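Written out below as structure tokens is the structure these notes cover.
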Amino acid sequence: MPEQAQQGEQSVKRRRVTRACDECRKKKVKCDGQQPCIHCTVYSYECTYKKPTKRTQNSGNSGVLTLGNVTTGPSSSTVVAAAASNPNKLLSNIKTERAILPGASTIPASNNPSKPRKYKTKSTRLQSKIDRYKQIFDEVFPQLPDIDNLDIPVFLQIFHNFKRDSQSFLDDTVKEYTLIVNDSSSPIQPVLSSNSKNSTPDEFLPNMKSDSNSASSNREQDSVDTYSNIPVGREIKIILPPKAIALQFVKSTWEHCCVLLRFYHRPSFIRQLDELYETDPNNYTSKQMQFLPLCYAAIAVGALFSKSIVSNDSSREKFLQDEGYKYFIAARKLIDITNARDLNSIQAILMLIIFLQCSARLSTCYTYIGVAMRSALRAGFHRKLSPNSGFSPIEIEMRKRLFYTIYKLDVYINAMLGLPRSISPDDFDQTLPLDLSDENITEVAYLPENQHSVLSSTGISNEHTKLFLILNEIISELYPIKKTSNIISHETVTSLELKLRNWLDSLPKELIPNAENIDPEYERANRLLHLSFLHVQIILYRPFIHYLSRNMNAENVDPLCYRRARNSIAVARTVIKLAKEMVSNNLLTGSYWYACYTIFYSVAGLLFYIHEAQLPDKDSAREYYDILKDAETGRSVLIQLKDSSMAASRTYNLLNQIFEKLNSKTIQLTALHSSPSNESAFLVTNNSSALKPHLGDSLQPPVFFSSQDTKNSFSLAKSEESTNDYAMANYLNNTPISENPLNEAQQQDQVSQGTTNMSNERDPNNFLSIDIRLDNNGQSNILDATDDVFIRNDGDIPTNSAFDFSSSKSNASNNSNPDTINNNYNNVSGKNNNNNNITNNSNNNHNNNNNDNNNNNNNNNNNNNNNNNSGNSSNNNNNNNNNKNNNDFGIKIDNNSPSYEGFPQLQIPLSQDNLNIEDKEEMSPNIEIKNEQNMTDSNDILGVFDQLDAQLFGKYLPLNYPSE
């Protein structure tokens, strides 16, 4: 036991330092022998070991291996980099050094064997290097055999074949390792070169890369264990960029990234930045050291937003990204996020959050937002200060700005991830910041008289804050984590729509969406705020999008729900149009992560419509192709953005997977509806029963809507101040959602006269009324119930929407061709549901009508065998067209089959090997759709969009699908 205790005491003793660095030797102070040493770290000296020791200078024995002649071995980062960039070299090094090792002998430490030296032998150093190479090789290629049993030529040949795919992963690994580990062993050295202040951006960018590569040096480490003992928390050595470059990056942060997030005071920031550059780094005060991480973080974000989506200089773009990561790590190492109390520290955390968002690192971003929120709450930023609080005007306004910025980021990131918000509006009473420019807020007073009613950047941020307060309500009302029921009240949604309407009407003229002649100073803010508004609308209408599914039973569909589902598609199309405009005007880059998300979900929503659409007439087909074109436009926008940021790239890759999974269905639908003028294309199935409501049936509310809520929604829909009067989707659009079924000449006449009494000419029994809104340009926005549903035009017989049961009743009783369809939806209480199947007046009333449908589909619609109407193929086409035109959705709902999250399973006919697609005008080729493929495709579609919900709204949010 005493011997073990003595050995333990010896093991914890500090290792004797064999050599001090040049600076410590010069100043004759204790050195810890590290690279860099603690003394050089504290005083920002350059830590070198260049000067030879006196022992080396005086020694005449060339056989002694002294420290002055020790060759620096490779650091771990160097070895990892070598493994990733050139595995040939890694393998050859291991083989070569193992070949040398057996013949290596110990170098004599002295001519006198009685005084052995304790220096390393060449054999030991080689073994250490081999062990380190082998450790990395085993980690990079864990499934390969031992290096001695590896056929290196074969392996290298295979590696080169797959190099393109594997290189990206290895490069990313090396890059991340270099940023986190290698830089952490270097000290902070914010030293300005003699010509830094006069450097220009063009002169600086080419040279900065080489400076950063040579910023740190490495010493030989005895072994992997010795290397792991190096302090990881050591700060990073970074040379501040020239002032011109720093100002350029900071300006990019303010004017591109933080347009809607205002949490800084520009004059104060510039003043502290000037002091930083004018002060010797050795003489930095504690206040300047507190400002340094904020400066680094602002530069890091500015580097990301300096990347251009149109630049062809890949090396410059990669350099900017690397610079962003470098300064981000510098800021992160300098700040203690667990003890951030001052304004500069919390601002720095906010900048780090923005950087993480733009880099698509949402998990870390979520953690940092929580830290920032707790720091702000601990500092009392959420409480309103009294006039005699003792804080200066700048401090008071900064507290407001910081709190509301953190609050907005918290609401946004939790909406993205489907997680609870950190704070409720009932928990704070802080007022919004004053709408004053920074120059009009000083340390001693406010200067509102100098504002002259000019909209400030803080005023822009305030409008964004008001919008996010509404977003918070939407999430609370429509996406509660703890639900009391599955009921969504129409009144609740209507009140949220009206709040958005009031917010929109209260915007200053510079921020009104689609306003013309906008001052260039406000153009970017206008477009970004418009995009945020559309993003809020997407979340508002998202619970209704499943009403566009062909699996929905028409008799249980609430028209107001369907209308809002259509609004979600209209909003998505507006997002695509706006994003395309912003990209073309260089107002949007891939670093706007929330913009990429909004575009992504918009395209995904359009894809859902494309694969669930019913096209009963030419107008619907024309709209279908417009939406298909918009979806492809949105995808092309993401392609332009994906190379400018990691966030955009990840978003595009996820969307591309959806495109690939749904590609087969797109091909089928495109072939089916290849021409907007094709009115006779139809799909023959044995389940083509007309899902029209029975003449005596009344509209039944969906399962998750209460009867009282439905009544309220209907009464609201009829009134002038209803939600129909306010269509958020069309409020910003200059074009209708789809073609209006009314006579075009009548529409043009009424629009030209500026009348709004079109709803008075409608059937009073129709639930939805028409609105015409004239915008500032004199253009009309026509809003109709039939804008939000599919329109069917059966020749001279006008029919209204699928939910206008009065018109359906008239159409059913006055059908001009009674031989066409004689089963007017026989689903009456007490009757067999199988009677709903169309048999085309066949005498076969058996429950299984597969034979009839087989005959209908046989020989290109020559269904004369079981059809009492012995007309020619043209009559058969007319019959099938009328069958389709009187079919609300054309798909039977099977409530007993499995479903995806409440979506009823699509019942596919099993009696036919394929489904023939006929085209009267031969505008599209005939294709065959296998039943099994169609079944699988339907499952894939619903499964993909269920995954999409999980990706975008988190697993904690309800999908709000109707339960059967």
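Note that Cβ sites are derived from N, Cα and C of the backbone, with glycine treated the same way.
No noted substitution is present; original residues retained.
According to Swiss-Prot, the naturally occurring change SER77 to Asn is described as follows: In strain: SK1.
Annotation of the natural variant ASN149 to Ser in Swiss-Prot: In strain: SK1. DSSP assigns ASN149 (variant position) to a helical segment in the three-state reduction. Taking a C-beta cut-off of under 8 Å and a sequence gap of six or more, ASN149 (variant position) has no contacts in its own chain.
In the three-state DSSP reading, ILE353 (variant position) counts as helix. Among the natural variants that Swiss-Prot reports, ILE353 to Phe is described with the note: In strain: SK1.
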For ILE353 (variant position), nearby residues of its own chain (Cβ under 8 Å, 6 or more apart in sequence): CYS365, TYR368, ILE369, ALA372, LEU409
